[in-house]
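Asker: Quick one: the structure is below, questions incoming.
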Amino acid sequence: MKFVDEASILVVAGDGGNGCVSFRREKYIPKGGPDGGDGGDGGDVWMEADENLNTLIDYRFEKSFRAERGQNGASRDCTGKRGKDVTIKVPVGTRVIDQGTGETMGDMTKHGQRLLVAKGGWHGLGNTRFKSSVNRTPRQKTNGTPGDKRELLLELMLLADVGMLGMPNAGKSTFIRAVSAAKPKVADYPFTTLVPSLGVVRMDNEKSFVVADIPGLIEGAAEGAGLGIRFLKHLERCRVLLHLIDIDPIDGTDPVENARIIISELEKYSQDLATKPRWLVFNKIDLLDKVEAEEKAKAIAEALGWEDKYYLISAASGLGVKDLCWDVMTFIIENPVVQAEEAKQPEKVEFMWDDYHRQQLEEIAEEDDEDWDDDWDEDDEEGVEFIYKR
């Protein structure tokens, strides 16, 4: 299936149902009084994370999701039925962004996690709600409020422990093939990898980690050169980055300059990503003899001002790969993921307020108090129906 990691959709919650103006008419009950029921609340729109999905391709074709409107109230104090909710299932790792405000509404990081993205409208009040000691035959009601409407950007971000960085043809895909069962395409030309891929590295029956391979970066990627830097977002949740450097590039480029290009593009994309733990890994040492490879790696590290440990491996032959993987496993065990607090669901939507109905009733009561001595007829059935809007 085609890998799609971005999609824009429209979500519209249901409007609230209107209240009803009605009076009880029954034999032998001359003054039945008001019996208009309230409307039903509008349906909500929810996001739900599903671990069985791995792409957003479905939302390239289906872009609009609308919840059901609440039914209007009816006579005999019948309340309208609440509108049905709509649930949109997305892959685990999806970030939901409100395109109107640029606000991140939530990150779907766990299977079954739900996120409210559009709140349904409040129900309107029937005329029964407006009955008082001075207004026995109210002809007032309120309409339901509109449901929330948002344009959302969905961004799928892979969940991995380790991320691979490097220029095209640095050997990232060869490495992930060597340490996991993943089989990304490998060839001797740049940009063989076009989409991110995941591989599970199993060290033993109880220890494993997930590694993410993304397309290579080149100079100017931040400005859109090559495949750009859009895939770097898949590394944001990684705990450590493996920066693969081709120790002896076949195209004759300078490994030091290549490494600096990667660092520069990281900083242009995100300072947070640039400050993540990053390990220097020199690949393709099988092309040189051992002493020459060690001397060249040391010279490159010094030129980069690298003072931490670095690794020499050959992904093709497996030389040094196992030791690197065990060190990564140890790092992951010693640095467990700090569970971020789940984003709190907003209890209100901007145009909603919890005391909406209370305010409506207070306003009607004030008007009734002002007009308490006006002439009015309880049996007048031809009066005007009042609709209060907010």
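Numbering starts at 1 and runs along the chain as displayed.
Using the three backbone atoms N, Cα and C, a Cβ is placed for every residue, glycine included.
The following feature annotations were taken from Swiss-Prot:
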BINDING   166-173, 191-195, 213-216, 283-286, 314-316  GTP binding site
BINDING   Ser173, Thr193  Mg(2+) binding site
DOMAIN    160-333  domain 'OBG-type G'
DOMAIN    162-284  domain 'G'
MUTAGEN   Arg60 to Ala  Slight increase in accumulation of pre-50S ribosomal subunit
MUTAGEN   Gly93 to Asp  No effect on persister cell formation upon overexpression
MUTAGEN   Pro168 to Val  Increased sensitivity to HU upon overexpression, supports normal growth, no effect in mazEF/relBE or tonB deletions. No effect on persister cell formation upon overexpression
MUTAGEN   Ser173 to Asn  No effect on persister cell formation upon overexpression
MUTAGEN   Arg237 to Cys  Increased sensitivity to HU upon overexpression, supports normal growth, no effect in mazEF/relBE or tonB deletions
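Could you place the listed features in the three-dimensional structure?
Answerer: When secondary structure is read from DSSP and collapsed to three states, Gly166 (GTP binding site) falls in the coil class.
For Ser173 (mutagenesis position), the Cβ neighbour count at a 10 Å cut-off comes to 24, with all displayed protein chains included. Following the DSSP three-state reduction, the secondary structure of Ser173 (mutagenesis position) is helix.
Just so you know, the Cβ of Arg60 (mutagenesis position) picks up 14 other Cβ atoms within 10 Å once every protein chain is counted.
Secondary structure at Gly93 (mutagenesis position), taken from DSSP and collapsed to helix, strand or coil, is coil.
The Cβ of Pro168 (mutagenesis position) has 18 neighbouring Cβ atoms from other residues within 10 Å, across all protein chains displayed.
Classification of Arg237 (mutagenesis position) by DSSP places it in coil, neither helical nor stranded. Taking Cβ-Cβ distances under 8 Å and a sequence separation of 6 or more, the neighbours of Arg237 (mutagenesis position) in its chain are Gly93, Thr109, Met157, Leu158, Leu159, Ala160.
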Asker: What binding-site residues in the list Pro215, Lys284, Ser314 lie within 10 angstroms of Pro168 (mutagenesis position), counting C-alpha atoms?
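Answerer: Near Pro168 (mutagenesis position), where near means Cα within 10 Å, the binding-site residues are Pro215.
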Asker: Asn169 (GTP binding site) to Arg60 (mutagenesis position): how many Å between their Cα atoms?
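Answerer: The separation of the Cα atoms works out to 31 Å.
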Asker: I need the CA-to-CA distance for Ser314 (GTP binding site) versus Ser173 (mutagenesis position), whole Å please.
Answerer: 12
Asker: Could you state the CA-to-CA distance between Gly166 (GTP binding site) and Ser173 (mutagenesis position) to the nearest Å?
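Answerer: Ser173 (mutagenesis position) has its Cα 11 Å from the Cα of Gly166 (GTP binding site).
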